[in-house]
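Trainee: The following feature annotations were taken from Swiss-Prot:
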VARIANT   L92 to I  In strain: cv. H599
BINDING   G172, G173, A174, G175, V176, G177, K178, T179  ATP binding site
Amino acid sequence: MRINPTTSGSAVSTLEEKNLGRIAQIIGPVLDVVFPPGKMPNIYNALVVKGRDTVGQQINVICEVQQLLGNNRVRAVAMSATDGLTRGMEVLDTGAALSVPVGGATLGRIFNVLGEPVDNLGPVDTRTTSPIHRSAPAFIQLDTKLSIFETGIKVVDLLAPYRRGGKIGLFGGAGVGKTVLIMELINNIAKAHGGVSVFGGVGERTREGNDLYMEMKESGVINEKNIAESKVALVYGQMNEPPGARMRVGLTALTMAEYFRDVNEQDVLLFIDNIFRFVQAGSEVSALLGRMPSAVGYQPTLSTEMGSLQERITSTKEGSITSIQAVYVPADDLTDPAPATTFAHLDATTVLSRGLAAKGIYPAVDPLDSTSTMLQPRIVGEEHYETAQRVKQTLQRYKELQDIIAILGLDELSEEDRLTVARARKIERFLSQPFFVAEVFTGSPGKYVGLAETIRGFQLILSGELDGLPEQAFYLVGNIDEATAKAMNLEGEKK
């Protein structure tokens, strides 16, 4: 891994010796810059525009070269607002790609796409930096071991387990709980595994970014008293940023995660919320650069852009990056090119269902639509596999019977089917769980349920031992013992 040992002071002095160009055209966030003959910058080089606007305010805009147009002109995309820029302004070619701080100094801090801290906590140690554009690890460096990553969330661990060092997609429309699930995972992983996380906020709401930061400070994931003890680094490029920043902020977060994996040899969790916004920003940039759009108006380079990001997220013999990516599904259409391209890279999918959210079952993870390549007997063991398959069969049968129930009612079902429906409704409710990060909304304390406890609970429901308990006893509880205790309380209240 190439590390650039630069300090901010020396970076400026080396810039002075580089070649200068001038702005020839500005169209929103896209700049055309003319350079002297023979002094053209390379693709992905960072350009710096410095100067003053009409009211004398200092301007410092960093752009990234995207196209070489010929006639000594390059087209670059700005990483911040282009307000105040004028034609004829001087542009410096840095001679290298964007580099961002990496290592322990990033923990507990919030950065923008350029690796600049935006949390008003003072400067960050920039002695160790790394370029955001790097090639994926070679095949020979990759680690091929298969092991489960326990999350403490029942529905995930039982039916669609995550792979350590794998890529997981969180699919769902607006408002079904993707961000809450991500916050719970960060919380559980920091507490149960002591792992380092990097959170990339790509094109989402600034308010959510702020809420997440406050939540992390409250839960101790970010340690305010001793910032170096924190377990997460945050990189934000929010909805109000230009498309260039939203397109590159994922790479900034990934670069920080790669350092923890390759140099510190740690297991890292990389959260990207939302990978769809990465595609959306790429689509905006593609249109601004004048490329012909592809299906549904997306960029023609959609698969290439997605592949270059996803192939860097992998496990090597040094360490692993387990990535959890929220995927917004436009109009709940899973065949849209953005989610469809993302599917190709994933080891597991956690699909959130609006129907379950409407029933009040949280996390609203669809047990039949969510999948995992890890759910095989040779990986998870026979007991886990059998239990998961029986749970799915019971829920599938219930789904098939729902039309009959809606038209004819429960009484028209056979005795066996009525039993299946009763157990399926208990399973459906037992798949819900109180979250630590949602304690303020639900009023019930969060629960972390180990995999062995989860399997035991569902085996008891399937065996029929708990057929006599009311189904509401299984709603929003942790392990099965809590459900039986809740049933006794409900009985006591009736008397």
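Glycine residues also receive a Cβ, built from the backbone N, Cα and C atoms like all the rest.
Sequence unchanged from the original; the noted substitutions are absent.
So that I understand the layout, could you describe where these features sit and how close they are to other parts?
Mentor: According to DSSP, L92 (variant position) is assigned to a strand segment.
Annotation for K178 (ATP binding site): spatial neighbours L170, G172, D273, N274, A326, Y328, L352, criterion Cβ-Cβ under 8 Å with sequence separation of six or more. Under the DSSP three-state reduction, K178 (ATP binding site) is assigned to helix.
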Trainee: Determine which residues of the same chain, besides G172, G173, A174, G175, V176, G177, K178, T179, have their CB within 8 A of the center of the CB atoms at the recorded ATP site, and list them by sequence.
Mentor: Y328, L352, A357
Trainee: Taking just the CA atoms, what is the gap between G173 (ATP binding site) and L92 (variant position) in Å?
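Mentor: The Cα atom of G173 (ATP binding site) is 43 Å away from the Cα atom of L92 (variant position).
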Trainee: Counting other Cβ atoms within 10 Å of each Cβ, which of the recorded positions L92, G172, G173, A174, G177 scores lowest?
Mentor: A174
Trainee: Which ones in the same chain are close to V176 (ATP binding site), with CB under 8 Å and 6+ residues apart in sequence?
Mentor: L352, S353, R354, A357, A364
Trainee: If H, G and I count as helix, E and B as strand, and all else as coil, what does DSSP give for G173 (ATP binding site)?
Mentor: coil
Trainee: Would you kindly give the Cα-Cα distance separating L92 (variant position) and G175 (ATP binding site), rounded to the nearest Å?
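Mentor: The separation of the Cα atoms works out to 44 Å.
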